[in-house]
Structure formats: C-alpha cells, structure tokens
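According to Swiss-Prot, the protein carries these features:
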type	residues	note
BINDING	Asn32, Gly33, Ala34, Gly35, Lys36, Ser37, Ser38, Arg53, Tyr54, Asp59, Val61, Arg63	ATP binding site
BINDING	Ser37, Gln142, Asp797	Mg(2+) binding site
MUTAGEN	Arg94 to Glu	Decreased DNA-binding
MUTAGEN	Lys95 to Glu	Decreased DNA-binding
MUTAGEN	Lys115 to Glu	Strongly decreased DNA-binding
MUTAGEN	Lys175 to Glu	Decreased DNA-binding
DOMAIN	389-488	domain 'Zinc-hook'
BINDING	Cys435, Cys438	Zn(2+) binding site
Amino acid sequence: MRPERLTVRNFLGLKNVDIEFQSGITVVEGPNGAGKSSLFEAISFALFGNGIRYPNSYDYVNRNAVDGTARLVFQFERGGKRYEIIREINALQRKHNAKLSEILENGKKAAIAAKPTSVKQEVEKILGIEHRTFIRTVFLPQGEIDKLLISPPSEITEIISDVFQSKETLEKLEKLLKEKMKKLENEISSLQALYTAIWKYLEENDLEVLKSELKTVSEKKKELLKKREELQKEEEQLKRLLEKYRELVKKKERLRVLSLRRNELQKEVIYEQKVKKAKELEPLFREIYLRQREFERFSQELNSREKRYKELESEKEAISKEIPVHRERLSKLEEIGEKIKEELDLLEKVLKASRPLLEQRIRLKENLTRLEEEFRRLVGEKEKREKELLSIEKTENETKNELEKLLDELSILKKDHMKWLAYQIASSLNEGDTCPVCGGVFHGKVEAVEFNIDEFEKLDQKRSELENTLNVLKERKKSLSSLIEDLLMKIEEGKKNLKSIRNQIEKIEEELHRLGYSEDLEEKLDEKRKKLRKIEEERHSISQKITAADVQISQIENQLKEIKGEIEAKRETLKEQREEMDQLKSDFFDRLRKIGIGFEEFRILVKEEVKDAEKELGVVETEIRLLEESLKELESENVRDVSEDYEKVRNQLEALSQEISDLERKEGRLNHLIEETLRRERELKSLEKKLKEMSDEYNNLDLLRKYLFDKSNFSRYFTGRVLEAVLKRTKAYLDILTNGRFDIDFDDEKGGFIIKDWGIERPARGLSGGERALISISLAMSLAEVASGRLDAFFIDEGFSSLDTENKEKIASVLKELERLNKVIVFITHDREFSEAFDRKLRITGGVVVNE
C-alpha cells in the first residue's frame, strides 16, 4: 500500500491538514500535542474504521469541532490500482458514514462500498491484512525503534508471535478445534448407535427365512385365485336367471298399474270433451270482457275531464283576485325606492370628501405597524445579546478556573519531565561516552525514571486550547457589548418615531369626524345599495307576476273551451258502446244454454288445460297388449326365484377375496422386509467406512491440537521460519543501504541478532545511534513485509532531541540512505534541529500544517 494523499479535518488533534505523500523520507515535526502522532491513526481509521487509542469511533472527533464532525479523505495505490476512502464521523448525531471508490484512469471514481462495515471488508481484501497486523507492521511507535534488534531470543519469539499469532487468534483457533472435535465425537457416537441398531435389525430379520416365507404365501395365493375364477363363472349364470325372474315380477306389476290408469283415462276423455266446447266460446267471452273494460275506461276519462273543467274555473277565479293586490304593492315600492336614493347621494358626498384623509391615515398606520415590529425586534435582539453576554462571562470564569488548575498540575509534571529527559539521554550513553548536555564523561549506572509523556503532552495541548478559548471569549464579549450599545440607541430613536406618527393619525381622525365620516360609513352605503337593489328586484318580480297572471287567465279560458268539446264527444261515444255490449252478452248466454253449461261452470272449464287424454289412452292400451304377450313367453320358460343360491355363491366369493387380500398384504410386507433388509446391509457397509474416516479425522485433529498449542514445539518452529524470511529481506535492504558493509544474522546461543561489519561480528548494542537506527528500521520493515506482503510505506514515531547536534547530524546522514529504497517513509519528531537535516518536511502546530 503506497499512500498518495491524506486530508483530515477535526480528527483527534488534527484540525485541518492536507498532505501529499512522495517517495523518500518526509519528516513531520512539531511541538508536543500538535497532532503529529495522530497522522498514522488518521490513516489507520480511514482504512479500517478503527484507531489505536479508543474503542469508540466517536471519541476521535476533535472536542472543539463546531459541527461535531470529523472528516477523513485518504488516497492510496495498491497493485497498480488507485483508491479513495472518505469517512465522516458525527459525534453529535452518532453517525459514521464511509465510502470506498476506485480512481479510474480518466479521473472518474467507481464506487466499491458505501457502508463502514463493507468498506472495512473490501479494504482488508485489497491490502490482504487486517487492522491488527497493519498497526503492528506499518507503524513503529515511539521508543521501540531498536526494540526488536536488541531483544533476547525469548522476547523476539514473543514479538513475532504477537504480529503473526495473536493470543486472541490462537484462543479462537483452539476453541474452533475443540468445537470441531466435540462435533465429531457426537457424530461418531450417533453413527455407532445407528450401526448397533442396524446390526440388531439384521439379526432379527434373517433374509433366507423371509424369502422362504414369501414363496409359501405366493403358492397359496395362486391356488385361491383359481378357485375364485370358478365361483365367478357360477355367479354369472345365477345372476342371469335372477334377472329374468325379476323382469317377470316387474312386468306383472306394470300390467296392474296400466289397467288402473286405463280406467282413469276413460273418465278423463268425457270431461275433456266438455272443456273443448267451453273453449270454443272463450273468444266471444273475451270480446265482451274487453268491451266492458273499454266502456269503463271511457267513463273514467269523462269523469276526469269534467273534474279538470271545474278545477280550471276555480284557478281562473283565484288568479283574477291576485292582480289588484300586486298593483298596490308595486306603487308602495316605487315610493320607498325614491327615498333611499336621496339618502344614498348624501352618504356618497361625505365619503368622497373623506377619501384623501383616509388614504393618508392608511399610509400612516402601515408605517406605525412596521415601526412597532422593528421596535419589538430591537428589544428582543437586545435581550438575546444580554443573555449571550452573561453566558460568555460565566463560561470565561469557568475556563479561567479550569486553566488555573491545569497550570498547577503542569507545574508539578514539568519537574518530573526534566528528570525523565535526563534519564532518556543517560540511557543512550555507554560507559565513557561524552554527555551531549554537559560535555563530561559518562560514568555510573542509570536509574530508571517513570514518566507518562503522553499524559504530559495531552495536558499541555489542553492548556493551549484553554488559552485560545479565553482569547476567543474576550473578543466575543467586546463585540457583544458594542452591539448592545448600538441597539439601545436604535430603540430610543424608534420610540420618537412612533410618537410622531400616532399624533398625525389623531389629527386626521378629528378632521374626519368634523366632515361627518364614521367608520361604518361604507357599510351604511353598501346596506342602502343592497336595499335599493332588493326593492328593484321585487318591483321587477311583481311586474312579471302581473304579466304572467294575464297570460295564465287567457290560457285557462282556451283550455276550458277545448275540454268542454271533449266532454260532449265522449258522452256520445259511451252511448254507442253500451248498445253494442248489450247485444254481445245476449248472443253469449244463448249459446251457453244450447250446450247445457251454466256461466259458473263455463268459468271453471275454460281455465282447464286440454291434456289429450284420448291419445294417452291409446298408448296405454297398446302397452297392455304387448305386456300380456311378453308374460305368456316368460311363463312358458318356467322362470323361478334363485336369489338364495346367488347370495350363497356371493358370500363364498367375498370370503375368498378377503383371504386373497390378506395374502397379498402379507406378500407385500415380506417384499418390503426383504428390500429393507438388503438396504440396511448396504447401509451397514457404508457406516463402517464412514466411521473409519471420521475416527481418522478425529485422531488427526487431536494430533494437531497437541502440536499446535505446545510452545516448546510449534512456536520455536514458527519463529525460525519467520526469521529466515525476515533476515533474507533485511540482508537485501542492508546491502542496498550500506553498499554491502553491514550484514545480519540470528544466533539463539549468542543472545539474538548478530551484526557483521565488513564480516566482523559486533553486538547490536555496540552500534552507533545512526547505525542502530538504520539496521533497526530495515529489520522492522522486513518483518512488516513478511507479515503483510509488499510494503510501500513506513511510519516511524521517534524523537532524537536527547542527542547533541553532532550526533543528530550523524543519525540523519545515515537515515537519509533510506531514500534509496523508493518507499514512502515518514519520521514523526518534535525536534526541529533533527528535521532541518532533511529536504522534505512538514511542521504541524495546533492541529494544522503551518509550512512545508
């Protein structure tokens, strides 16, 4: 992974940083607490969504971020492809957004993942390592630059195990292995139980015995099938005889029923003759009925027209009485209308004279409303700013108190800091070395000093932040005081303007009162106009009513004349219809007397349906004749009842079929048992094979468990293989960086790593500061590449401030050789003198890059 660019906003101590990485060495320099060490954490968080210090992602947001949001943009190259990651962490809303894209050759971006979890998974696929391995290989923390180089063999084994075999990973692996073995134990136990059950089943069900029993059952079934076939033939013969007997009985019964029906039909034929004669008179009866209905309809119409004639005469009389009343109301409305018009003219003159004053009053009231709103706004703004000023004063006092406590705490820590710096310088000196501080010769043993430098830098950073906060609060306080004074002046000016406008409005209202204007003048005008319109509408309506009444009387007179003619014509028609109907009734009753039927009997007969009983009688007599002939033929064959013989044979057949069915079920059960026995024999062989395979697998896993978690065996073997790969890479780096001067090897008996200087062995602790740093970095990079593949970037957090100027220059000149590796190498230091030795450097102060 080769970093290209990192943009950071409000992440830990970094407020606003934009860095472009280049091949070679870059030195990041700045005071303690400036945010230098946060650069690597920003890269780690951008890639994996995890830092190093805190488990909670929202703790990485800078506490002074106004919007509570941290933003990271990281561009890098891997395997010939370029990628970009964008992450935003909002601590206020508890939101974490992430997006991973590939940067294409045309500059466009193709999205790969858009959620924190999926981005982390895709990054792990691209880099081929997880977060834990990344932070243990790509980053060399403060104070550990030569830890691996000078450690004894036991510690080297622990360091390698920590990188490649974390305790958590081994515990997880051991747990999985135990679960797998437990699962295998359960499966083997289940299979063994199944094996025992199958073996028991095969012992209980002997295959040869089952086959012999099946043969006996099949032979017996064959005999019974033959016997059933003979009985079925006998049953068929008896069935035919029984059917003939039943046919004879059935025909005799049918003959008896038909004889009775023939007697009934003979009576029905006589009755139907009367019905037919009655139906011949039905058309005449219908005509009389229709003539009667027509006569009644005409009578009703005549009564209706006579009634309508009387109604029209009454309606004409009522309308004639309404017309004089309408004319009197019309005259009164004309008088009222003239009076309202005079009142309306007077009110319109007053309104016309008042209109200029009214328009002026409206404009003044609008200005008054606008000024009142502005006045209220200014008063509200003043109160708001006064509250804000009180809040700032409170915050200022709290910040001062916090700063005083912090300064007291820092004063105590600074004394321990000086002791710790002295210890750091002394611990790097050997017996007889020149002290870089006093220039004297170093003698004696170094006494260890414990000091939490991270806590000291954190408190110092907090002090700087509190001082900046106090300055900001003072400026804001001054600005608010000035703003409140301006608001007070504007409020006084607003009061004067409001009073002036209210006086002008009062004078205009006095003048309007003098003219006779009142606030409801326009309402009175509208009311008068509405009354006038209402009177005009009523006058128009009454005029229309008078005209309509005259027209209505004329129409009624025409209708009366027309209805009178209709009444006379209908009376003449009714007289003619009565004479014709009397003649038809006389003819009808004469014909009824001739055929010997009374009127009531006629009404019953005419409703009857003619069923043609005479035709049915012929059919019945024909069927009786045919049945008598058929019965003679059957009686000549001596047909008898064989139902008892038939039932006896059927019962024998049913019993035989049941026995055959029982044998078939037994035959099926035996076939199933034989198939099941054969299947279980095959299953038994398969189980024997599977049990052997699973037992072998269990033994292999048990062997793996014994060797994998035995530190005396596996760890020594694993460390040896890793060291072979690490030393091979380190030798190659040293050959390039020192032109073949230095070589490195590992000897467990000689206490760890052995350095060869032009072939002469030297202990690692005997190297100069620059030589040791160069070899340590080469060794650390080699270990990182073995763990994570090809390594194109390396970050080193190491201070060299304890060295004098000459030693710093020596170390810097040696470390410059790392430029030849064509990698991105970043040194993080708070020593400006050390950083000046390098061409490319960044200075970070207060969380921002101040120069490049």
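Backbone N, Cα and C define each Cβ position, glycine as well.
Note that the structure is a prediction, hence the values are computed from the model and not measured.
Features recorded in Swiss-Prot, as mapped to the structure shown.
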| residue | record | DSSP class |
| --- | --- | --- |
| Asn32 | ATP binding site | coil |
| Ser37 | Mg(2+) binding site | coil |
| Tyr54 | ATP binding site | coil |
| Val61 | ATP binding site | strand |
| Arg94 | mutagenesis position | coil |
| Lys115 | mutagenesis position | coil |
| Lys175 | mutagenesis position | helix |
| Asp797 | Mg(2+) binding site | strand |
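Cα distances from Asn32 (ATP binding site) to the mutagenesis positions Arg94, Lys115, Lys175 are smallest for Arg94. Secondary structure of the domain 'Zinc-hook' (389-488), assigned with DSSP and counted as helix (H, G, I), strand (E, B) and coil, comes to 75 helix, 2 strand, 23 coil. Around the Cβ of Tyr54 (ATP binding site), the same chain contributes Tyr60, each under 8 angstroms and 6 or more positions distant in sequence. Distance from the CA of Val61 (ATP binding site) to the CA of Lys95 (mutagenesis position) is 12 Å. For the binding-site residues given as Asn32, Ser37, Ser38, the lowest number of other CB atoms within 10 Å of the residue's CB is seen at Asn32.
The recorded positions shown are Ser38, Val61, Arg94, Lys115, Lys175; of these, the one with its CA atom nearest the CA of Asp797 (Mg(2+) binding site) is Ser38. When the mutagenesis positions Arg94, Lys115, Lys175 are ranked by how far their Cα is from the Cα of Ser38 (ATP binding site), Arg94 comes first. There are 12 other CB atoms within 10 A of the CB of Lys95 (mutagenesis position), with all protein chains counted.
On the backbone, the CA of Ser37 (Mg(2+) binding site) and the CA of Lys175 (mutagenesis position) stand 37 Å apart. Sorted by the number of other CB atoms within 10 A, the mutagenesis positions Lys115, Lys175 start with Lys175, the lowest. In sequence order, the recorded positions near Lys115 (mutagenesis position) (Cα within 10 Å of its Cα) amount to none of Val61, Arg94, Lys175.
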